[in-house]
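S.K.: Please see the structure below; I have some questions.
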Amino acid sequence: MTGLVMMTKGGGCGGGGKGGRRKSTAEEEEEEEQNQQQLSLVEFLLTALRKSVVSCRVDNRQDDGGVGGGISSAVHHMEIGWPTNVRHITHVTFDRFHGFLGLPHELQVEIPCRVPSASVSVFGVSAESMQCSYDEKGNSVPTILLLMQERLYSQQGLKAEGIFRINPENSQEEHVRDQLNRGIVPENIDVHCLAGLIKAWFRELPSGVLDGLSPEEVLNCNTEDESVELIKQLKPTESALLNWAVDLMADVVEEEESNKMNARNIAMVFAPNMTQMTDPLTALMHAVQVMNLLKTLITKTLAEREENATGSEGYSPSHSSNSQTDSDSDNAQDMEVSCESQATDSECGEEEEVEEVEQHQEHLSRHSTHEDETDIGSLCSIEKCFLNQLNNNAARVSNTSISEDWSPKAFPLVSFTENKSNTLSSSTSD
């Protein structure tokens with residue numbers, strides 16, 4: 001068999017020329033597509049760059065023509081402005097008892113449960129660190145005191161004989177202490193235990209209620225007005241605690257017929273709990289003056305209550321007319337008696353003056369002797385009360401026996417009383 005073969009100048013077969021041209025055309029198309037893609041990408045980048053430059057350009061053709069105007073225009077076109085308009089709206093703090101302080105009204109959150117104290121115990125801590133409430137007189141005192149007072153009144157504790165004087169059992173007191181530390185006042189508690197814990201709360205304060213007053217100031221306080229001016233020197237917390245305690249003692253005195261506790265007795269048992277001194281003898285002497293101060297304040301409170309009760313009574317016209325008639329008849333009788341006695345007064349005037357002088361001297365001597373005997377009795381009573389408290393504190397710490405350093409033998413009880421008695425006898429003999 002024979003066939004025809006065509007040869008070209010470029011070499012190769014003539015039948016493959018058409019396929020070569022197709023291949024070169026496809027490559028050209030691919031290159032054009034790549035070039036177009038690159039151009040489109042470059043155009044996109046240029047467009048984005050142009051927009052960013054236009055948004056941040058500075059217009060130097062403004063009226064002011066300054067640099068400040070250009071900067072303000074650039075800042076105006078920026079999406080995020082400079083923090084130039086800043087205001088301090090509120091300052092919020094957190095307190096354990098009151099929650100968040102300083103929050104707006106719509107964001108305030110009430111804490112449902114409040115602990116009675118910031119510490120583990122409600123005894124031996126300052127009143128500032130405890131949750132406080134207001135009593136009927138407006139005194140801000142720890143809530144635990146108000147709870148104990150309410151329970152004492154509800155159980156008729158003020159009518160118990162020897163209230164605040166009879167010491168409770170230590171085992172029962174420790175159990176009630178644990179309950180009070182959790183803000184719970186047990187039911188059916190012994191009123192003497194409750195009264196003893198009220199005294200213990202004042203006694204175990206970091207600083208006494210009356211420690212802000214010097215012993216010299218308390219010693220020089222003799223009248224009711226001086227006592228009122230003296231307690232004004234106390235801080236608000238101590239002043240509120242003292243007013244609350246005085247009102248409590250006044251309530252006790254009002255039930256004197258049942259509890260056998262007068263103003264002097266209740267002041268005597270509270271006095272050693274109001275001050276704290278390192279020297280026991282100095283504390284004992286200072287307690288006597290504190291007792292007199294408390295007694296004066298109690299008497300003043302009772303007098304004010306009596307005046308308020310008397311002033312609240314209604315006005316009765318019939319009673320006033322009867323009293324006026326009685327007073328007129330009494331005045332007439334007095335006039336008759338005075339007229340009859342004018343003749344005899346001139347004769348025995350000198351004798352009566354002599355008798356009055358003698359009676360006055362005798363009364364002064366008896367009064368001074370009675371005051372000295374009263375001072376001795378109050379001093380002895382406070383000594384016993386003070387020593388009993390020291391013994392109770394030592395027994396609570398050791399739980400076994402009373403320490404020898406705090407025993408009654410460490411204090412010259414007999415010698416001090418004997419010196420006072422000798423002074424009394426010498427003054428009487430003179």
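Cβ atoms here come from the backbone N, Cα and C positions, even for glycine.
The feature domain 'CRIB' is assigned by Swiss-Prot to 80-93. Here Swiss-Prot describes H88 to A as a published mutagenesis experiment; the accompanying note says: Reduces binding affinity with ARAC3/ROP7 10-fold. Here Swiss-Prot notes a mutagenesis experiment, H91 to A, with the remark: Reduces binding affinity with ARAC3/ROP7 10-fold. Residues annotated as domain 'Rho-GAP' in Swiss-Prot: 125-310. R165 to A appears in Swiss-Prot as a published mutagenesis result, with the remark: No effect on homodimerization and complex formation.
Give me the structural setting of these features: burial, nearby parts and distances.
M.R.: Mean pLDDT, taken over the domain 'CRIB' (80-93), works out to 68 on the 0 to 100 scale.
Taking all protein chains in view, 7 other C-beta atoms sit within 10 angstroms of the C-beta of H91 (mutagenesis position).
DSSP assigns R165 (mutagenesis position) to coil in the three-state reduction, placing it in neither a helix nor a strand.
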S.K.: Which residues, sitting 6 or more apart from R165 (mutagenesis position) on the same chain, put a CB under 8 Å from its CB?
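M.R.: The list for R165 (mutagenesis position) reads M261, N265, V269, given in order along the sequence.
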